[in-house]
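S.K.: Below you'll find the structure I mean.
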Amino acid sequence: MALPSAFLNPFVPSPVTANPRTKFARVGKGFNVSCLIKTEQTKSAVTETGVSPATKEVNEPSLSTVLVNYSADWDPYNATSTPIYQTATFKMKSATEFGEYYYSRNANPTRHTLEALLAQIDNAKFAYCFSSGMTALTSVCELVSPGDEIVTVEDIYGGSYNFINNLIGRKEGIVVKHVNTSDLDEVKRNMSNKTKLVWLESPSNPQLRVSDIRSIAKIAHAYGAILFIDNSVMSPVLSNPLDLGADIVMHSATKFIAGNSSCIGGSIATNNEELGNKIHSFQKATGCALSPKDSWICLEGIKTMALRVQEKQRNAQLIAEFLASHPKVTEISYPGLQSDPGYELHNSQSKGPGSVISFKTGSLPLSKQIVEDTKYFSMTVSFGGVGSCICLPWYTSHSSIPDSQKLKVGLTRDLVRLSVGIEDVEDLVMDLQNVLSIQPQF
């Protein structure tokens, strides 16, 4: 949502409620260590050189520190865990005057706290939380009008494909073009003065194909189009698409943000006030905002997001290397492998390869056996939780895409998608090694 002043600089209390114990203050899009002395904020640093604290540059805290120490400065009781405002309404100041909060469909303090934090870590001015990733995507599609065109990555999440082709494209007369966005020339050939939205996933789901976000941003903007990035595979820990030229970034909060597969949610972030206002209006009018309780679950989960992402990625790298060397694996996609075609480009626009891997065996019976017989990989859809997951996208997350379209983009029946968790990596590798060693039953 468009954030009140108290949320734009969430570590800085208002002059009325300043607390001398407050240690962090946001400055622009970075952070400075600060201390509040008698409600007067001054930059300070502990040094051994005698340099004046007023002139000593202070290092910014890491993302892990920010996520753990983030708190709601509006809370009069200074709770270490953000309170859940589980209420439908708030009492008015008078018969003719609302307070800052009056109806939770429009605004809620618990959700505001999460939105403020997500805006901060996405390097955005505005952030909005929705009841699911799909409702977040719906808010973006509301920016497109009949007669407009959408250019989208061809290797796209099945739910997104179904939505923009069957619900938006067919009903509203919007032309949807599925393009190999790893090929900049193909992107250019499909752009026109009717293109309103360019829709990317990088890496894509499930084949983890990498697109040049910086270059595509320039192409989109040359045609006056909006560049939208579904960043769910990466999380704000590993990628900040707004810094690369994107206009809107989306996350499925269900995944890395909440982190425990315990709630459904989505988020949108942008630096464009006009786009932000339109998305916020959609959020309020349709009643699709994230509930106070689910906002709280995300706030609790996000505290460990940086650590979880780091551990999951470490495990995924080792598992990808194991799979790449296994004779029964015919093809593997993971941008952390030097052999991956998107390796260098991905490294230039992200902080790591993430924890999602896809691979092929050339045999549906073998792939089916791997999915069904692993011990520590839950046979389920989604990704980004603490536990490892495994599925066949053809039959699950991408089942709504026509078979011909799946085959066209290389998504075959035997493709296995892994979401690597935080378990002991030796256990995970041994688990995969065991199922790969068993002869499949035809």
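Using the three backbone atoms N, Cα and C, a Cβ is placed for every residue, glycine included.
Below, the features straight out of Swiss-Prot:
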BINDING   TYR103, ARG105, GLY133, MET134, SER252, THR254  pyridoxal 5'-phosphate binding site
MUTAGEN   PHE98 to Asn  Reduces catalytic efficiency 6-fold and 4-fold for mimosine and cystathionine, respectively
MUTAGEN   TYR102 to Glu  Reduces catalytic efficiency 10-fold for both mimosine and cystathionine
MUTAGEN   ASN162 to Arg  Reduces catalytic efficiency 1.5-fold for both mimosine and cystathionine
MUTAGEN   CYS263 to Ile  Reduces catalytic efficiency 3-fold and 1.2-fold for mimosine and cystathionine, respectively. Reduces catalytic efficiency 1.2-fold and 2-fold for mimosine and cystathionine, respectively; when associated with C-295
MUTAGEN   LYS284 to Asn  Reduces catalytic efficiency 4-fold for both mimosine and cystathionine
MUTAGEN   CYS288 to Ser  Increases catalytic efficiency 1.8-fold for cystathionine, but has no effect on mimosine catalytic efficiency
MUTAGEN   SER295 to Cys  Reduces catalytic efficiency 1.2-fold and 2-fold for mimosine and cystathionine, respectively; when associated with I-263
S.K.: Tell me the coarse DSSP state (helix, strand, coil) of CYS263 (mutagenesis position).
M.R.: coil
S.K.: List the same-chain residues at least 6 positions away in sequence whose Cβ sits under 8 Å from the Cβ of MET134 (pyridoxal 5'-phosphate binding site), in sequence order, or say none.
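M.R.: Same-chain residues close to MET134 (pyridoxal 5'-phosphate binding site) (Cβ under 8 Å, separated by 6 or more) are GLY159, PHE163, GLY266.
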S.K.: Determine the C-alpha span of the pyridoxal 5'-phosphate site listed in the record, that is the greatest distance between any two of TYR103, ARG105, GLY133, MET134, SER252, THR254, in Å to the nearest whole number.
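M.R.: That value is 25 Å for the farthest Cα pair.
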S.K.: Note down the number of other Cβ atoms within 10 Å of the Cβ of ASN162 (mutagenesis position), including every protein chain shown.
M.R.: 17
S.K.: According to DSSP, does SER295 (mutagenesis position) sit in a helix, a strand, or coil?
M.R.: helix
S.K.: Relative to the Cα of THR254 (pyridoxal 5'-phosphate binding site), which of the mutagenesis positions PHE98, TYR102, LYS284, SER295 has the closest Cα?
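M.R.: It is SER295, whose Cα lies nearest.
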S.K.: Roughly how many Å separate the Cα of LYS284 (mutagenesis position) from that of GLY133 (pyridoxal 5'-phosphate binding site), to the nearest whole number?
M.R.: 16
S.K.: Within 10 angstroms of the C-beta of LYS284 (mutagenesis position), what count of other C-beta atoms is obtained when all protein chains are considered?
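M.R.: Total other Cβ atoms inside 10 Å, all chains included: 16.
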